[in-house]
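**Q** If you look up Swiss-Prot, you'll see 5-57 marked as domain 'HTH myb-type 1'. Looking at Swiss-Prot, you'll find the natural variant P37 to H noted as follows: In strain: cv. cvi-1. The annotation domain 'HTH myb-type 2' is assigned in Swiss-Prot to 58-112 on the grounds of sequence analysis. Here the residue is the original one, but Swiss-Prot notes a natural variant at this spot, S60 to N: In strain: cv. Landsberg erecta. Listed in Swiss-Prot is the natural variant N136 to T, annotated as follows: In strain: cv. C24 and cv. Landsberg erecta. Listed in Swiss-Prot as a natural variant, T147 to S is described as follows: In strain: cv. C24. Among the natural variants in Swiss-Prot, K160 to N has the note: In strain: cv. cvi-1. The residue drawn here is the original one. As a natural variant entry, C167 to R appears in Swiss-Prot alongside the note: In strain: cv. C24. Here Swiss-Prot notes a natural variant, I172 to T, with the remark: In strain: cv. C24 and cv. Landsberg erecta. In Swiss-Prot, a published natural variant is listed as S179 to N, annotated In strain: cv. C24 and cv. Landsberg erecta.
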Amino acid sequence: MEGSSKGLRKGAWTTEEDSLLRQCINKYGEGKWHQVPVRAGLNRCRKSCRLRWLNYLKPSIKRGKLSSDEVDLLLRLHRLLGNRWSLIAGRLPGRTANDVKNYWNTHLSKKHEPCCKIKMKKRDITPIPTTPALKNNVYKPRPRSFTVNNDCNHLNAPPKVDVNPPCLGLNINNVCDNSIIYNKDKKKDQLVNNLIDGDNMWLEKFLEESQEVDILVPEATTTEKGDTLAFDVDQLWSLFDGETVKFD
């Protein structure tokens, strides 16, 4: 676009253009490539001037074939870096990226590429162990039927547990009645025992008092009416029944 619009020259450089570019850089130094075409009086773009200087006209550039040491270093660097020619040329002093690329494509690529291709083919041929595909069991949902089915309900119903299991050979009602009767009899016995104990205590006190009276009063003494102080035994036991005692 730049060459077509401004009529810039393209193609091979002449000796006159090389001398003008060399004089300009020696005078102003490297850099500011956008000003080089104007200062040198060249009808070239700045990119063309820069590449011409770095690849061909720079005084530190080495010309000729690469030495054996340089070829060995080029092979090792190419194994590490690949086709990064600018990085490889930076490690080969005096060699440009264009020179390194041209030398590789002309002398070394045909010797080393077949070996690389064979290695790549061997790598491709080696089978990769593959695990068999697992079968995914798909479970489809089944619609539920809400119709009443006696057979299904009978099968699916949970087992019934009897809260009050029947006793072996016994009737529950009879057992309950017997237990109630037993408790009533037991309460009656306790009540009678308590009454007897209380009556015995009362009787003991009564006998003690009667003995004291016998000591103080002789047995032969009688009342004014002639009655004795002795009590009837039947009247004494009638006290347990709650009846009143009448003295004769």
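Positions of Cβ are set from backbone N, Cα and C atoms, glycine also.
This is the original sequence, none of the listed changes applied.
Looking at the shown structure, what environment does each listed feature sit in?
**A** Per-residue confidence over the domain 'HTH myb-type 1' (5-57) averages out at a pLDDT of 87.
Around P37 (variant position), the same-chain residues at least 6 positions away in sequence with a Cβ under 8 Å from its Cβ are N43, R44, C45, R46, C49. DSSP classifies P37 (variant position) as helix under the three-state reduction.
In the structure as shown, the Cβ atom of S60 (variant position) sits within 10 Å of 7 other Cβ atoms.
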